[in-house]
Amino acid sequence: MDVSYLLDSLNDKQREAVAAPRSNLLVLAGAGSGKTRVLVHRIAWLMSVENCSPYSIMAVTFTNKAAAEMRHRIGQLMGTSQGGMWVGTFHGLAHRLLRAHHMDANLPQDFQILDSEDQLRLLKRLIKAMNLDEKQWPPRQAMWYINSQKDEGLRPHHIQSYGNPVEQTWQKVYQAYQEACDRAGLVDFAELLLRAHELWLNKPHILQHYRERFTNILVDEFQDTNNIQYAWIRLLAGDTGKVMIVGDDDQSIYGWRGAQVENIQRFLNDFPGAETIRLEQNYRSTSNILSAANALIENNNGRLGKKLWTDGADGEPISLYCAFNELDEARFVVNRIKTWQDNGGALAECAILYRSNAQSRVLEEALLQASMPYRIYGGMRFFERQEIKDALSYLRLIANRNDDAAFERVVNTPTRGIGDRTLDVVRQTSRDRQLTLWQACRELLQEKALAGRAASALQRFMELIDALAQETADMPLHVQTDRVIKDSGLRTMYEQEKGEKGQTRIENLEELVTATRQFSYNEEDEDLMPLQAFLSHAALEAGEGQADTWQDAVQLMTLHSAKGLEFPQVFIVGMEEGMFPSQMSLDEGGRLEEERRLAYVGVTRAMQKLTLTYAETRRLYGKEVYHRPSRFIGELPEECVEEVRLRATVSRPVSHQRMGTPMVENDSGYKLGQRVRHAKFGEGTIVNMEGSGEHSRLQVAFQGQGIKWLVAAYARLESV
């Protein structure tokens, strides 16, 4: 039988992996080394050469998209339908298993999957029913606790509290939650895996059936597996199943959600005699980019070891740009993308990667100013994020009590005991009397028409809004915003949300404070109060909408979201200590190596051109900070990196200019370094200029007001 079509398009190491004998196998697949192709061709090899039935093959991926692509490529390669093969995610395959054996798993036939939002709502009700203070026992923290225990394979009765009252309370919440789910026939995502694992443990005949069936098991992205997923595969394989895992210890970046890079080493220990094949030839990046990636990751300890290489060109050196602040950084990136576009490149070929979602705001504004369409990959635009919309709704209600949409969003956020029944009365009164919701509340309270506890909670909420409006009216906008975020309870609510997600929400709220501080009026906003002008600005930015899916657009995403993707031109911004690596990774032991792996992932996304940027000073989370350049920059080979020098037309703050540097002047009549006075913002120094004539724009560093961009024709600046 001619099987050359399975091997001809592969390199030597890929062929070795595809045609390996049926035994346990680790394929250590470097970034861009063609691992999906190897998996697909291996499955085809098993069927065509080893005469394995599709019925005997299970292939596990981490996303539904990857599973669909694998099925499609197998079908294309084999030319026939592969019925009987199981290809899917861990959760998808566990769900399929539980549907087939629902009675043995003690589930009703029509059991339903509980998504994360439904899970959170159920926990809120249970915590309230248990008479627990939601502030002390946040539902989000309960959800994190329960999911973490399930990922470790633990039921409430397995957990050792050692007399710790906090642990005992969470244990009771977990128990009550599980009982509620069982009564209602509900299964959350973590439960799918745990219940399927328990099914096999408790019903040996079912386990034996699947062991005899699935004698060929293939698992992708093995470095991202958690404890229960590893146990699942280990149990299914038994002593006779043949397992091929594909992974890269250098790309393990999900430790914060339970992934265990150690599972690759566990596999080698638990499956004695397993062979290891390294895929090191890269088909994505230039030699310079790969040299940088190799040098970077070599600083990690305990690696299984591999070195990426390519037979392609050296390519351009990596560009390194030192910006004087985050605004300069954003403009530099946008200008580079514009040059790429002018030279015939597509916007969609450019990706901007950042460590924290909060960094996207300044980049989004720079792209909007340049009329450059963009898309946030795997996330929402800054002003569309939940925590930002919450904060803006408070500000909107302070500015206008009759804003019904804002009222609806925040009246019970954070939870303050105003239930749906009370709000239904308010809504009905609003409709019947043709009042706004705020007015309806006022009348119902005056008439004493609401129940005692609900009336008290509603009264306190209205007093809070009135007090914030009165007490913050004369504050600078950024101080007012910060005060509202704190006094509303939003900051406390999100501080109680465990893990990186909660930290990200806090960072975004602090970045909103920065946005209000940097906000400057447009000409059409001159007659508005600062808060009203900013709310208009925020609404317009949110209303811009993301680029249509068919539209050529710059791609913005976190480094985590970038995994598995590739782009001809990549920018990694915010390469500073405390930004990347993150402050959390510096504060917590054992996190730095995962940050370096994340940097490695970012670098290896670039195909042709990689640019790294850092800022000397950055207004971050409401305050000015000075960070050292990231240690990751210093770990790159000097011969691979080229520092971008500032042109004469790009200015740095006066404090950073060398003595004797001539001032730059444009036809607006203003000069760099010139001291000026603005009627609203006070005195400041011109630190940058762009455009000419009536379109000239000035960047002015104002004392106590921060750095602002102004249109020269409308700014009415006086020379000091």
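For all residues, glycine too, the Cβ spot is worked out from N, Cα and C.
No noted substitution is present; original residues retained.
Some features that Swiss-Prot has for this protein:
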DOMAIN    8-286  domain 'UvrD-like helicase ATP-binding'
MUTAGEN   GLY30 to Asp  In uvrD252, UV sensitive, significant loss of DNA-dependent ATPase, helicase activity requires higher ATP and MgCl(2), nearly inactive on 96 bp dsDNA. KM for ATP rises to 1.2 mM
BINDING   GLY32, SER33, GLY34, LYS35, THR36, ARG37, ARG284  ATP binding site
DOMAIN    287-564  domain 'UvrD-like helicase C-terminal'
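Ranked by Cβ neighbours within 10 A across all protein chains shown, the recorded positions GLY30, GLY32, GLY34 are led by GLY30. Contacts of ARG37 (ATP binding site) defined by a Cβ separation under 8 A and a same-chain sequence distance of 6+ are given as SER9, LEU10, GLN14, in order along the sequence. In the structure shown, the C-beta of SER33 has more C-beta neighbours within 10 angstroms than that of any other entry among the binding-site residues SER33, THR36. Excluding the listed site residues GLY32, SER33, GLY34, LYS35, THR36, ARG37, ARG284, the same chain places ALA29, VAL38, LEU279, TYR283 with Cβ atoms within 8 Å of the centre of the ATP site Cβ atoms. Residue pairs drawn from GLY32, SER33, GLY34, LYS35, THR36, ARG37, ARG284, the listed ATP binders, are separated by up to 14 Å at the Cα level.
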